[in-house]
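Note sheet for the following structure.
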Amino acid sequence: MSRGAPFPVPCPVLLGTFTDDSLEAQLHEYAKQGNCVKLKKILKKGVCVDAVNTQGQSALFVAALLGHVKLVDVLVDYGSDPNHRCFDGSTPVHAAAFSGNQWILSKLLTAGGDLRLHDEKGRNPQAWALTAGKDRSTQMVEFMQRCTSHMKAIIQGFSYDLLKKIDSPQRLIGSPPWFGSLIQGSPNSSPNRQLKPGIISAQNIYSFGFGKFYLTSGMQLTYPGSLPVIGEKEVVQADDEPTFSFFSGPYMVMTNLVWNRSRVTVKELNLPTRPHCSRLRLADLLIAEQEHSSNLRHPNLLQLMAVCLSRDLEKIRLVYERITVGTLFSVLHERRSQFPVLHMEVIVHLLLQVADALIYLHSRGFIHRSLSSYAVHIVSAGEARLTNLEYLTESQDSGAHRNVTRMPLPTQLYNWAAPEVVLQKAATVKSDIYSFSVIIQEILTDSIPWNGLDGSLVKETIALGNYLEADVRLPEPYYDIVKSGIHAKQKNRTMNLQDIRYILKNDLKEFIGAQKTQPTESPRGQSYEPHPDVNICLGLTSEYQKDPPDLDIKELKEMGSQPHSPTDHSFLTVKPTLAPQTLDSSLSAQKPDNANVPSPPAACLAEEVRSPTASQDSLCSFEINEIYSGCLTLGTDKEEECLGTAASPEGDRPNQGDELPSLEEELDKMERELHCFCEEDKSISEVDTDLLFEDDDWQSDSLGSLNLPEPTREAKGKTSSWSKTDEYVSKCVLNLKISQVMMQQSAEWLRKLEQEVEELEWAQKELDSQCSSLRDASLKFANAKFQPAVGPPSLAYLPPVMQLPGLKQPENGGTWLTLARSPGNEREFQEGHFSKKPEKLSACGWKPFTQVSEESRGDCSELNNQLPTLRGPGKQSTGEQLPSTQEARESLEKNTNQNSRSMASVSSEIYATKSRNNEDNGEAHLKWRLAVKEMAEKAVSGQLLLPPWNPQSSAPFESKVENESTPLPRPPIRGPESTEWQHILEYQRENDEPKGNTKFGKMDNSDCDKNKHSRWTGLQRFTGIRYPFFRNHEQPEQNEASQASCDTSVGTEKFYSTSSPIGDDFERFQDSFAQRQGYVEENFQIREIFEKNAEILTKPQFQAIQCAEDKQDETLGETPKELKEKNTSLTDIQDLSSITYDQDGYFKETSYKTPKLKHAPTSASTPLSPESISSAASHYEDCLENTTFHVKRGSTFCWNGQEAMRTLSAKFTTVRERAKSLESLLASSKSLPAKLTDSKRLCMLSETGSSNVSAAFVTSTHATKRKSLPRELAEATSQQHLDELPPPAQELLDEIEQLKQQQVSSLASHENTARDLSVTNKDKKHLEEQETNSSKDSSFLSSREIQDLEDTERAHSSLDEDLERFLQSPEENTALLDPTKGSTREKKNKDQDVVEQKRKKKESIKPERRESDSSLGTLEEDELKPCFWKRLGWSEPSRIIVLDQSDLSD
């Protein structure tokens, strides 16, 4: 086992590693260790001998660097590449030179190692040897010099015996003899062995560090591939031709020279005199191209003829076949003036040849990678060759790509390179397809890809995700090729080279067929007549280049050139006039229409060049080429015809005379039409006025040249008749082409302008019609009157609409929104406004519309305002966090003080209107009284039936259910502490099909529920909504706030307006006030108010309609018991009467200090007798007067609102309103079970028309955790009322201790129950499943619900006498929460009430229920104890219900 010597100096590179334990990793490990035996075993297993590590280093590089001689021999024998490039460009030859071991370097040189290669820093192996230290580098440098000297001697013509004696670098190791004495080398390298010249074999191939070569039979030193190696003196400049050089890429230059009397083109590196060291690496490109060109043979690849080495062997030049024209890039962009006409069949023929060369490369496993117009060389007329193979990569069997130079593509070629090549990723066959497609676009549009953008900018653009696109000006078959070929992703480049070649070949056949049948015409307006002389199609003769009349061709070419052409600036200065010159007959025969071109057209063309317009840019150069080539062919045909009839020119003149007037007439007609079209185009729009003026001037200049043949006709003796005709025809063709392009552009402009005008007119009409419909609707709404109720309600009963007269419009003018509600509106609104845009407009029916003020009518961006979120106080707008309880309470009281005065000002007007509407029919009153009496009797006997909660049982709406689709559920808005539901009011429509496409802010439409039960989810989420309606008022306003109780959170009711433009908003309002037959409309109006960033909504709440299409789900936080409580409330009795209040009643502000219950009990065991009702009426009048409405303004909505708020409140004139108050009283007096209370919701809202009772709600520490009540709320509320209640009795404190012991055992069950009742996403899904199961049997009661109902009935039985007492002593109850009334009376009344309630509850509780619900029963009893919560400071589970009524004396 050989060991490498340690490095005395730092190594130029770091050795790479492996991240896994593969065979390749073991190979490198054994190479480091120098273990030859194990290395052979690994190689015999078939591992890749050139496997690389993380630095791109092969095992041979590692072994050579560490000086393992035996391992180097083994790896070379197994075929390892001595010129393998690492990631830094170094090779094993560099490593061997650094190691200082001459035997290792000689072995690598014999295997083909090259001493001329450089790393990325420009260092060759000799430079690496010098870095190893003087002791080790001296002998190594001398060895490399001996190899160089020996190679020079062989090239300079030393005798064959010299190569015969020293045939291997190993013979040069040690003290070098001067080509005489020999040093014994390898036993296999015998100097006496016989060489067989002319036979290429392993023994006849030599290598001394300058490439492998062999001797031919003529004793010619030849590289493999039979490439002669010549000296630099053998290639010289020809005497009969000028020097001609051109660039063949960013670093290479090609020069036409002569070698051995053969005209060749020599390619060499173009470097400055003193290049930077990194530039020295570019010399490797020629070596790589030499290697590839010597191994590849194809007719369309540029043929490499010889390799020229300099005397010092530092420079290398490649000798290729003669290139006559140059690169395609130079023809298209650098010397285009010399080649004004490129025939289409020539272009296609060139592209076919390039495609064939690429197909050959791909078949050999090579990828060009640097294909561009620089790589395409036009060697002769119509003959192209592909070259520039220095960046060629080879695909190996393993799938990897071998890059000889490992040099990145230069930035100058990024304009043609595929995105993966630019980003230095692996190139594939489709990378060459991309570059070939770019060349097709370049040659047909005369524009450099990426508009000549710098390569570095191209890379940045591609990195940002921008890619090259196909030019729309390309002809049809080529546009498809380019569009598919230059796609950014390789997988989308579906067209391969064989397909492209097939399309090009068929297109070329069509060209040739069109040329034979119609020599003067073609599908593209150009001639394809073959020219025997290449000068006609490529303009190569010197006479053609020196011809002054050719300037007009240059000018014609410049008209169509692209603005980014690199040579545009050189053609902008041309002479305005050209003097007529006498041309040779040969030139006249070739260019007949150039001989007699008058000076005015040239001046006209020069003027056009000096003032280009947008229309000129549209004329690309290949279109001008087609036009002009057609003129050339036409002139040639005319010349031949003229020469054929030269014997009788007299007979030919009449035909010419007839032809000229006809041409003049056609041209005059075309001129008039163009001028008329331009004048018409100018009158359409003023947007493109300047551009049209420029186009019109350009047309005038172009057409002005058509009138110039007048002096030509006068000078008939100077010109022949055929030249005049040809002049007319050429001008006609040119102007016709220009006119066609301008016509197309003008037509496109006209079409766009007409569309814009139509859109504006349509929008104006829609705006006018919708404004008129809005005014008509307002008049209809103002005159709408509804009759009072005439009978008891049914399940489908709808309360009538109340209207308020005399309310003025807002100051901003027209920013109120009027909405209507009818059966099924929630479902229709869900279906219509969560679905697609309406396909037709409804003639009648309610449609949402956005408020539009006159100032912002035209601004559609401001029409996306949403209706204000209807919230209770204490809740911020969507997305905002809950404020602190102290801030919420202060804001609530502040809003109450601000609004109480405005409410009182409106109350008398409301009452007067309502009293006028109470003149009911006597028969109707009789029916109502009978119904009330019957209902009361049922209530007394306990037989008052529960209305079914499932609206599907309602018969009147079954037909409507069939025609309506399933609505979408309301998406929740999740706050920090509670989950709020958005409630959307729907608008009544005449037809049942969904209308309108309304986009709602912050709405999620993805959770569409396709089940039928989801129709009711929306309404059930209206948390305690009531609908009192007002009649005969012009502008009813809807001011809604959500009710909240200790068991449910504040329901967030959010009204969304459409986010569509103004047209869509107004069209949904057309005929929106039409009434639906069989139903009564309910009208609401949302008013926007601004007041200290608070959303203030006065609240006559909505009464939930118990019908099939209107009823929807309550909030998910409500339990089944609460659902039943709503359905079994006293609203059935409330709807059955019409008893008025006194007119002198008024409203008075009352501050609520405790959260309220918002639902009435399920049933009442104590019915209301006529006496109790009449006695309660006076109390409730003052209760309603003292009601205040606490609303909060959402800060996220900014409407054109008014500064002051109009507070709308009403005195309810029926038993329905009084019963509603009773309902809230019962709900306040009832002690709900703790497990059904969801204290997570914030409950600090007031309720209008329901009750003025404020419930102080207290929970213990355990109850707070169980119910998720925010502790801040509890502390804030307790501190507020801490000093208002008397101290607790001693007996209550004793019972508290007993209560604590009972709660220990029942705490776990309560926590589980509260957790089940929390509003979570899992609960939402569970509730929806329950709704689905109950939609068939119309039942939603489970075993838990039955138990809850029993608890509720038991609670109601204890409140009978309390209710009567509360109704008879409102003053005392009011004083309970009024701190100004004195604490003595408050303490007395509360102590008496609590003792009485406690006694009655103990008697009513059943013995068997006491054991199972001991903790709950204790809670119900202790919560009514007067003052124990004050001492405990909310630390114990308790709940005090304080009943508050207005003072009648006030």
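Cβ atoms are placed via backbone N, Cα and C, with glycine included.
Lifted from Swiss-Prot, the feature list:
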BINDING   Ile205, Tyr206, Ser207, Phe208, Gly209, Phe210, Gly211, Lys212, Phe213, Lys267  ATP binding site
DOMAIN    199-512  domain 'Protein kinase'
MUTAGEN   Ser431 to Asp or Glu  Mimicks phosphorylation state; inducing early depletion from kinetochores and subsequent degradation by the APC/C complex
MUTAGEN   Ser431 to Ala  Reduced phosphorylation by PLK1 and abolishes depletion from kinetochores and subsequent degradation by the APC/C complex
MUTAGEN   Gly791 to Ala  Does not affect interaction with CEP55
MUTAGEN   Pro792 to Ala  Abolishes interaction with CEP55
MUTAGEN   Tyr797 to Ala  Abolishes interaction with CEP55
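Under the three-state DSSP scheme, Ile205 (ATP binding site) falls in the strand class. Spatially close to Ser431 (mutagenesis position) yet at least six residues away along the chain are Ile367, Arg369, Ala417, Ala418, Glu420, Val421, Gln490, judged by Cβ distances under 8 angstroms.
Under 8 Å, Cβ to Cβ, and six or more positions away along its own chain, Gly209 (ATP binding site) finds Val93, Leu109, Gly113, Asp114, Leu115, Arg116, Met144, Cys147, Thr148, Met151, Pro169. Of the residues the record lists as binding ATP, namely Ile205, Tyr206, Ser207, Phe208, Gly209, Phe210, Gly211, Lys212, Phe213, Lys267, the two whose Cα atoms sit farthest apart are 26 Å from each other. Gly211 (ATP binding site) has a Cβ environment of 25 other Cβ atoms inside 10 Å. Within 10 Å of the C-beta of Ile205 (ATP binding site) there are 16 other C-beta atoms, taking all protein chains into account. Across all of the domain 'Protein kinase' (199-512), the predicted model scores a mean pLDDT of 88.
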